[in-house]
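What Swiss-Prot says about this protein:
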MUTAGEN   ARG7 to Ala  Mutant is less sensitive to ppGpp inhibition
BINDING   ASP40, GLN41, THR42, LEU43, VAL44, ASP45, GLY93, THR94, ILE95, GLY96, ASN97, ARG198  GMP binding site
BINDING   THR284, ALA285, GLY286, PRO287, ILE288, GLY289, GLY357, ASN402  ATP binding site
MUTAGEN   PHE321 to Ala  Mutant is less sensitive to ppGpp inhibition
MUTAGEN   LYS383 to Ala  Mutant is insensitive to ppGpp and GDP inhibition. Mutant accumulates abnormally high levels of purine nucleotides following amino-acid starvation, compromising cellular fitness and cell growth
MUTAGEN   SER393 to Ala  Mutant is less sensitive to ppGpp inhibition
Amino acid sequence: MKFPGKRKSKHYFPVNARDPLLQQFQPENETSAAWVVGIDQTLVDIEAKVDDEFIERYGLSAGHSLVIEDDVAEALYQELKQKNLITHQFAGGTIGNTMHNYSVLADDRSVLLGVMCSNIEIGSYAYRYLCNTSSRTDLNYLQGVDGPIGRCFTLIGESGERTFAISPGHMNQLRAESIPEDVIAGASALVLTSYLVRCKPGEPMPEATMKAIEYAKKYNVPVVLTLGTKFVIAENPQWWQQFLKDHVSILAMNEDEAEALTGESDPLLASDKALDWVDLVLCTAGPIGLYMAGFTEDEAKRKTQHPLLPGAIAEFNQYEFSRAMRHKDCQNPLRVYSHIAPYMGGPEKIMNTNGAGDGALAALLHDITANSYHRSNVPNSSKHKFTWLTYSSLAQVCKYANRVSYQVLNQHSPRLTRGLPEREDSLEESYWDR
């Protein structure tokens, strides 16, 4: 487990030098592992350059997103392959991206649950999915299906306009019996997306998702929900509010989804409102930066050394140096908030907005899992006087999430190819020392 964020001292966590005082508390075997588990609609993003006639011939609407049938998708895919029009085939899916990015950042195990083609041809989209996923992401629990996984075609027309064609394939065929109880029982978090409970009638995915939530509750594993798009939420915000209240501990969203859910256009007020239902909120707000909101134990609150920020809640970041806790673990819960502007003002040229939020969530998951890992290895540490949810303060998690988002915005793919550099030039040292 690599530890999140930067720390000034070189060894802030006793891993290599075994402290004799720790020996008595630690088993002789390998230090206990920590991991996260996520359920996804297994999806491959296929990008191709086509002419306008191609888009018309398949009955697609230029510049829009349409769901297409499996046979149309197969014909379309075969034609793209024969004519060599495919420019990129990436593993996609919100949770797949998040698990991959978590494994790259933490250099540790994540587990992905979902479906995968039983027969995989070399060079096919399913093969690409496996190739583009970190080797630290455990794919051993995927359920085999007889047919295609999900495919999202991005067809770039002559004018550069993007048209999307989505073929769900068998991606929603995950059955409840394919959810491994022991894997969820030992996890630091269960990560889900709102798309999982919104499927066609008769598809087993929602039932599998609820089964996973049931296991998570049984073993006190925090459930993390990332909101899909504002349209899914806007259909029935009250239903989602109740769903969050009943099942979810950590919520990740962008400012549009936040407004659809809460009716508040200010991301800070929306995050505050969401604390009525969940324990911790991560809200990315594009060029404004990102917000976090959570609870801490009043007795253990820590004042910020950063300038106090104005906002809809005055001086809202006053206690941003506090670590987050779940509401039920607090004796006297206090709401705490933090905000950070985009790292280095954001990239000069944004290559890709798809996945910046998944990157930020992966950073938060890394911090939460590092906390579980530290607690199981150094249980009597003063860092665990209270039952904290995060290893670092809200302000520090914001910095880390922000840095990872920047990395994703700066590249073509939503998946990181390597972890963050140990030391950086540029503004780095002054940035982390702030």
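Backbone N, Cα and C atoms are what each Cβ position is placed from, and that goes for glycine too.
Substitutions noted, but not modelled.
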For the ATP site built from THR284, ALA285, GLY286, PRO287, ILE288, GLY289, GLY357, ASN402, further residues of that chain with CB within 8 A of the site's CB center: ASN254, GLU255, PRO267, LEU290, PRO342, SER405
Of GLY93, GLY286, PRO287, GLY289, GLY357 (the binding-site residues), the residue whose Cβ has the fewest other Cβ atoms within 10 Å: PRO287
Nonlocal neighbours by CB distance (under 8 Å) for LYS383 (mutagenesis position), same chain, sequence gap 6 or more: HIS374, ARG375, TYR391
THR284 (ATP binding site): secondary structure state under DSSP, collapsed to three categories: strand
Pairwise CA distance, GLY93 (GMP binding site) versus SER393 (mutagenesis position), rounded so that it is a whole Å: 29
Neighbourhood of VAL44 (GMP binding site), C-beta criterion under 8 angstroms, separation at least six: GLN89, PHE90, ALA91, GLY92, TYR125, ALA126, ARG128, TYR129, ILE149, GLY150, ARG151, CYS152
DSSP state at ASN402 (ATP binding site), helix/strand/coil: helix
Per-residue Cβ crowding (10 Å cut-off), top of recorded positions ASN97, THR284, SER393, ASN402: ASN97
Largest tally of Cβ atoms lying within 10 Å of a Cβ, found at which of the binding-site residues ILE95, ALA285, ILE288: ILE95
Between GLY357 (ATP binding site) and ASN97 (GMP binding site), the C-alpha gap once rounded to whole angstrom: 10
Residues near ASP40 (GMP binding site) in space but at least six apart in sequence (CB under 8 A): GLY93, THR94, ILE95, GLY96, MET99, LEU112, LEU113, GLY114, THR193
Integer Cα-Cα distance in angstrom, ASN402 (ATP binding site) to SER393 (mutagenesis position): 14
Among THR42, PHE321, the most crowded of the recorded positions [Cβ within 10 Å]: THR42
Entries of THR42, ASN97, THR284, PRO287, ILE288, SER393 which, being recorded positions, have CA atoms within 10 angstroms of PHE321 (mutagenesis position): SER393
Diameter of the ATP binding set by C-alpha atoms, the set being THR284, ALA285, GLY286, PRO287, ILE288, GLY289, GLY357, ASN402, in angstrom: 13
